[in-house]
Amino acid sequence: MATYYSNDFRAGLKIMLDGEPYAVEASEFVKPGKGQAFARVKLRRLLTGTRVEKTFKSTDSAEGADVVDMNLTYLYNDGEFWHFMNNETFEQLSADAKAIGDNAKWLLDQAECIVTLWNGQPISVTPPNFVELEIVDTDPGLKGDTAGTGGKPATLSTGAVVKVPLFVQIGEVIKVDTRSGEYVSRVK
């Protein structure tokens, strides 16, 4: 892989540090009046998702990570693994609970997901930004109860719990932002 110097770090770049892949989320190059220039970089560890801030001297470098993002279709969960398929080659790939993380509650059959591979193994799964799910349990709302900014918890068909407006009822389908886990709108 290519070698990147600290002044080449940009958001989205994937590099290797301490034998693990990291994604650059933000980078600020600083040239102080006195002393050597440096880069202040915010990184996300791809194996665990934890965020780290590091400082690199202008002469520091890092290897590019051999990480591939693939668009795959979610097929099913067998209890231990989540199975995905490449729509072009029909090749199937299995991801474990560590790679799925908290995203399992947003996975729907036939949903297009971004699966990140490192050394041919899935290390993270990103669901679609928005999903449409049915409400299976929530407190009943009262007619005309639309005032105020309050909400109520609602359990969705995948088991996820989302705060919804008071007028939303059981059986309705809602649109949810998977990045924040927030209610967006009702689906007609």
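Glycine too: its Cβ is placed from the backbone N, Cα and C atoms.
Here the residue is the original one, while Swiss-Prot reports the published mutagenesis LYS31 to Ala with the comment No lysylation. In the three-state DSSP assignment, the secondary structure recorded for LYS31 (mutagenesis position) is coil.
The number of other Cβ atoms within 10 Å of the Cβ belonging to GLY33 (mutagenesis position), over all protein chains shown, comes to 4. Among the sequence features in Swiss-Prot, the mutagenesis site GLY33 to Lys is noted as follows: No lysylation. Loss of in vivo EF-P function for cell growth.
Listed in sequence order, the same-chain residues six or more apart from LYS34 (mutagenesis position) with CB atoms under 8 A from its CB number zero; the list is none. A mutagenesis experiment is reported in Swiss-Prot for this position, LYS34 to Ala, and the note states: No lysylation and loss of EF-P activity. No facilitation of translation of poly-Pro stretches.
Neighbour density for LYS31 (mutagenesis position): within 10 A of its CB lie 9 other CB atoms from the protein chains shown.
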